[in-house]
Amino acid sequence: MEFISADYSSSDGSDTESESSNKSEVQIEYTEKTCIQKADSTDLPAIPDSIILKYHIPPNLQKYEHQDMNMSRFWRSFTYFEWRPTPAIHRQLQKIICKYKETFMKQEYTNPYQLVDFDPLFISHLGAPKPLHVSLTRSLLFETEEQRHVFIQEMRNGLRNNEITPFKLQICSYPKLYISERANTLYLGLPVSECPNKAQISPFKTIIAEALQKSGISNYQDLIVSRQNLHVSIAIASNPSKATLKRYQQLNETMGALLLLNNDFAYKLEFLVNSIYCDENRHSIRIPFN
């Protein structure tokens, strides 16, 4: 019994010490919280105006006055043929790009035709295949969503009324440089062969013009790409210089003469066109032919 009593007395003593220790910890924690609350409630001195003016950055309101920022209120569309090249065609397109680089992108400082590198548009940076397109219109801006809906519906009606059937579109294998509408980007593209495709392409200009006119677009004639300018962009230039942008027509003349003289690209490129595409912002609507 004495041993049991000794054990119990020892246990009581340790419990007492534990309770006192816990009370002291709680008291310390309470004191710290009280100090923090007092510090938070204390008013800090005001920041001097000189410091505020030194580090203040005013908001850039001018960017909202730029034309591109105001375009967000429009409903966009875009009309084109889509081409999904096969792996064999990919190799031919890559050969065209490499030949262009070899001829016009030498690194000597004396070379007047030195350009920046071109990135292919038919392959992503991860190696996935990407579709190419033949632009039939420029970027279309509608004031209301209803206008865009009318345009796309009239495109359907026009294709049906004209009984458009699938056809093969022939592409020239000799590349040309094309400048973007904003004049800050160069594309390496392949022109659409004009003579063999004249009969198939001509009805689309009328169909698109009527659809734009019925949707309420006044300058619709300026938005349709002419048959002479139809092309497939296969590569894009990375940050070309202003001098290069100014002389891209001269580059085209020189390039055409050299490539035709060497006769490097004797093969023909063509693909089946069985539908037309109209974009709704980032969504593509496919309108198949009859």
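Quick reminder: no glycine exception, Cβ is built from N, Cα and C everywhere.
HIS133 (mutagenesis position): 17 other CB atoms within 10 A of its CB, across all protein chains. According to Swiss-Prot, the feature active site, proton acceptor maps to HIS133.
Annotation source Swiss-Prot lists active site, proton donor at HIS231. For HIS231 (mutagenesis position), the same-chain residues lying six or more positions away in sequence with a CB closer than 8 A to its CB are VAL134, SER135, LYS176, TYR178, GLY189, LEU190, PRO191, VAL192.
The AMP binding site annotation in Swiss-Prot covers HIS133, VAL134, SER135, LEU223, ILE224, VAL225, SER226, ARG227, GLN228, ASN229, LEU230, HIS231, VAL232, SER233 and rests on similarity to another entry. Counting every protein chain shown, 11 other Cβ atoms lie within 10 Å of the Cβ of ASN229 (UMP binding site).
Sequence annotations record features per position, and here Swiss-Prot assigns UMP binding site to ASN229, LEU230, HIS231, VAL232, SER233 based on similarity to another entry. Look at VAL232 (AMP binding site): DSSP puts it in a strand. For VAL232 (AMP binding site), the count of additional Cβ atoms within 10 Å of its Cβ stands at 26 [all protein chains shown].
Annotation of the published mutagenesis PHE78 to Ala in Swiss-Prot: Slows growth phenotype; the original residue is retained in the structure shown. Counting only same-chain residues six or more apart in sequence, the Cβ atoms lying under 8 angstroms from the Cβ of PHE78 (mutagenesis position) belong to SER135, THR137, ARG138, SER139, LEU140, CYS278, ASP279.
Taken residue by residue with DSSP, HIS133 (mutagenesis position) is part of a strand. Here Swiss-Prot notes a mutagenesis experiment, HIS133 to Ala, with the remark: Cannot restore cell growth in USB1 depleted cells.
Swiss-Prot documents HIS231 to Ala as a published mutagenesis change and attaches the note Cannot restore cell growth in USB1 depleted cells.
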Among HIS133, ILE224, SER226, which are recorded as recorded positions, the nearest neighbour of SER233 (UMP binding site) by Cα: HIS133
Residue among binding-site residues ILE224, LEU230 with least C-beta crowding, 10 angstrom cut-off: ILE224
Position of peak Cβ density within 10 Å, selected from the binding-site residues SER135, GLN228: SER135
Neighbour count (Cβ, 10 Å) for SER226 (AMP binding site): 7
All-chain count of other Cβ atoms within 10 Å of SER233 (UMP binding site): 20
UMP site, defined by ASN229, LEU230, HIS231, VAL232, SER233: further same-chain residues with Cβ within 8 Å of the Cβ centre: VAL134, SER135, TYR178, GLY189, LEU190, PRO191, VAL192, VAL225
